[in-house]
Amino acid sequence: MLQTLYDYFWWERLWLPVNLTWADLEDRDGRVYAKASDLYITLPLALLFLIVRYFFELYVATPLAALLNIKEKTRLRAPPNATLEHFYLTSGKQPKQVEVELLSRQSGLSGRQVERWFRRRRNQDRPSLLKKFREASWRFTFYLIAFIAGMAVIVDKPWFYDMKKVWEGYPIQSTIPSQYWYYMIELSFYWSLLFSIASDVKRKDFKEQIIHHVATIILISFSWFANYIRAGTLIMALHDSSDYLLESAKMFNYAGWKNTCNNIFIVFAIVFIITRLVILPFWILHCTLVYPLELYPAFFGYYFFNSMMGVLQLLHIFWAYLILRMAHKFITGKLVEDERSDREETESSEGEEAAAGGGAKSRPLANGHPILNNNHRKND
């Protein structure tokens with residue numbers, strides 16, 4: 001049974017054009033071709049990424065945060081209460097007024113005390129500014145290096161300037177070491193993002209991020225073993241071109257450098273719109289949808305690849321909407337936080353401000369900077 005499923009999954013008619021077989025992609029005459037087995041290395045590399053990330057955040061990002069005066073914020077903790085904790089974990093983090101009254105009777109606390117407990121308990125689960133900075137620093141470092149490396153891989157290739165050459169000789173296109181490592185490192189990184197997503201800072205578009213990571217992993221994997229490598233390198237470099245800008249904007253935001261953050265965000269928004277909503281659909285997608293049909297009839301792999309590209313494009317439209325809405329509020333002076341941010345709540349009952357900070361007024365954010373409290377995506 002398993003052998004039958006295995007044979008069907010790797011049936012040439014699913015992944016390759018008509019009249020071609022996997023035998024056509026076997027190494028010969030010094031020419032090396034992509035193989036599905038090459039991807040096995042990405043899982044241990046993903047674990048290595050997690051280890052490198054841990055030490056990077058500990059020995060690079062944390063000292064950098066200290067230089068920028070980004071510190072852990074002391075938070076008032078919710079006192080132990082089994083009744084309220086059980087409701088928090090099983091029924092919801094924001095009880096309705098009727099539920100507050102019921103919990104008040106069950107716990108022996110006043111309604112104000114119940115509301116205060118849930119407010120503090122929610123704040124306990126929210127990531128600290130330092131955690132956000134360390135995560136943004138790690139992603140900024142990777143995306144910047146990946147973008148530079150990706151451009152080095154493709155800038156001297158003829159298909160970078162003439163996309164019809166992406167399909168010249170397809171699928172009998174050999175690979176070179178730079179393409180191999182570019183693919184393995186990118187795929188390993190996205191595996192590491194998927195592995196760490198449960199412990200990373202959670203955004204309001206958490207589900208969209210999971211969809212993005214899964215679709216990206218599927219696309220990179222398929223484009224490798226089906227030898228869509230030329231198109232794949234273009235797509236990966238295109239995506240990396242804006243991601244490092246976003247992460248750097250977040251880093252400056254967490255450091256309280258509002259003007260720098262805002263200026264970088266504007267550049268990021270422009271680059272994102274141009275690359276994701278113009279170049280990707282009208283050049284890259286046109287290249288993968290139209291040009292292959294000039295060489296061979298459509299097959300399952302053709303539809304599968306472009307369907308995954310369609311999923312990514314829908315996510316890009318969704319994130320572009322959030323970016324444009326933020327940009328509009330920024331221009332009109334109404335932007336107070338990122339569209340995806342999970343804003344920390346302030347204490348509002350008498351005496352709590354004094355207990356928390358010597359009677360200071362409630363502040364919506366640590367370090368007092370309201371722009372882009374949290375990060376945009378993608379994804380991202």
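Just so you know, glycine gets a Cβ as well, placed from its N, Cα and C.
Nope, none of those substitutions made it into this model, it's the original residues.
Per Swiss-Prot, the feature domain 'TLC' maps to 131-332.
Among the mutagenesis entries in Swiss-Prot is R230 to A, noted as: Abolished inhibition by sphingosine-1-phosphate; when associated with A-325. Long-range neighbours of R230 (mutagenesis position) (same chain, six or more residues apart, CB within less than 8 Å of its CB): K157, W159, K165, V166, W167, Q173.
A mutagenesis experiment is reported in Swiss-Prot for this position, R325 to A, and the note states: Abolished inhibition by sphingosine-1-phosphate; when associated with A-230. R325 (mutagenesis position) is surrounded by 12 other CB atoms, counting those within 10 A of its CB over all protein chains shown.
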